[in-house]
Structure formats: structure tokens, C-alpha cells
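**Student:** Take this structure first; my questions come after.
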Amino acid sequence: MTNRLVLSGTVCRAPLRKVSPSGIPHCQFVLEHRSVQEEAGFHRQAWCQMPVIVSGHENQAITHSITVGSRITVQGFISCHKAKNGLSKMVLHAEQIELIDSGD
């Protein structure tokens, strides 16, 4: 089964870094996406806020460059996480992160 998502946007919540009891580093943040997409011949506004988690040592170096306001593209897979309150939320598990040059 295919499960791939590529999403570009702006980091809107400060990254939270943790290390699991087994020593695996994790970085969590929220990515806000806004764009205009074409659907059925019409233009529509597309907007979402997607929680992102980066796990493992491979991508941790780039997470130290990510702050609120950073523009990035994230590639990975989606999965549901159950919160302590019992509600499920969709999360993007990042496998590749690219900083978008602001042009400054």
C-alpha cells in the first residue's frame, strides 16, 4: 500500500525535542500549509496544520535549523496517533526535510 505525503509550509509551533527511553531522538512541530489548488476546474483555498514528527539520528541535524517561521518541505508517511485524551490525530512522519530558501 502506498502512503506518501509531500507538504510545504511554514513552521507555526516551536519544535519540541525529546529522546525516548531507548535513546531515539524525536523532534515534533506543526507545519501550516496555505495554497490555491485547482479542483473540478475551479480554484479553491487549501489550508491545514499538520503535526510533524522527525525520529532517529539521520534527520536531527536539520531540525536544529528549524524555528517558528521556517519555510520547509517535508516528505514522509502519515499515521494516526492517539492522544492522552483518547482522540486520534493524523501525524506526518518525516523521512526527508528541505529548507525553502526565503530569497533574502
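Just so you know, glycine gets a Cβ as well, placed from its N, Cα and C.
None of the listed substitutions appears in this model.
Model, not experiment: these values are computed from the prediction.
As listed in Swiss-Prot for this protein:
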DOMAIN    2-101  domain 'SSB'
MUTAGEN   Glu39 to Ala  No longer interacts with PriA, still dimerizes and binds ssDNA, altered binding to DnaT, does not load DnaB replicative helicase. Does not fully complement a priB deletion in a priA300 mutant in vivo
MUTAGEN   Arg44 to Ala  No longer interacts with PriA, still dimerizes and binds ssDNA, altered binding to DnaT, does not load DnaB replicative helicase. Does not complement a priB deletion in a priA300 mutant in vivo. Nearly complete loss of PriB stimulation of PriA helicase activity
MUTAGEN   Trp47 to Ala  Slight decrease in ssDNA-binding. Somewhat reduced PriA binding, does not stimulate PriA helicase, significantly reduced binding to DnaT and ssDNA, does not load DnaB replicative helicase; when associated with A-82
MUTAGEN   Lys82 to Ala  5-fold decrease in ssDNA-binding. Somewhat reduced PriA binding, does not stimulate PriA helicase, significantly reduced binding to DnaT and ssDNA, does not load DnaB replicative helicase; when associated with A-47
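How buried are the listed features, and what sits near them?
**Tutor:** In sequence order, no residues are near Glu39 (mutagenesis position), counting only same-chain partners six or more apart with C-beta under 8 A.
The Cβ of Arg44 (mutagenesis position) lies under 8 Å from the Cβ of Val36, Gln37, Glu38, each on the same chain and at least six residues away in sequence.
A strand conformation is recorded for Trp47 (mutagenesis position) in the three-state DSSP classification. For Trp47 (mutagenesis position), the number of other Cβ atoms no farther than 10 Å from its own Cβ, over all displayed protein chains, is 10.
Sequence-distant neighbours of Lys82 (mutagenesis position) (same chain, six or more apart, CB under 8 Å from its CB) are Ser88, listed in sequence order. In three-state terms derived from DSSP, Lys82 (mutagenesis position) belongs to an extended strand segment.
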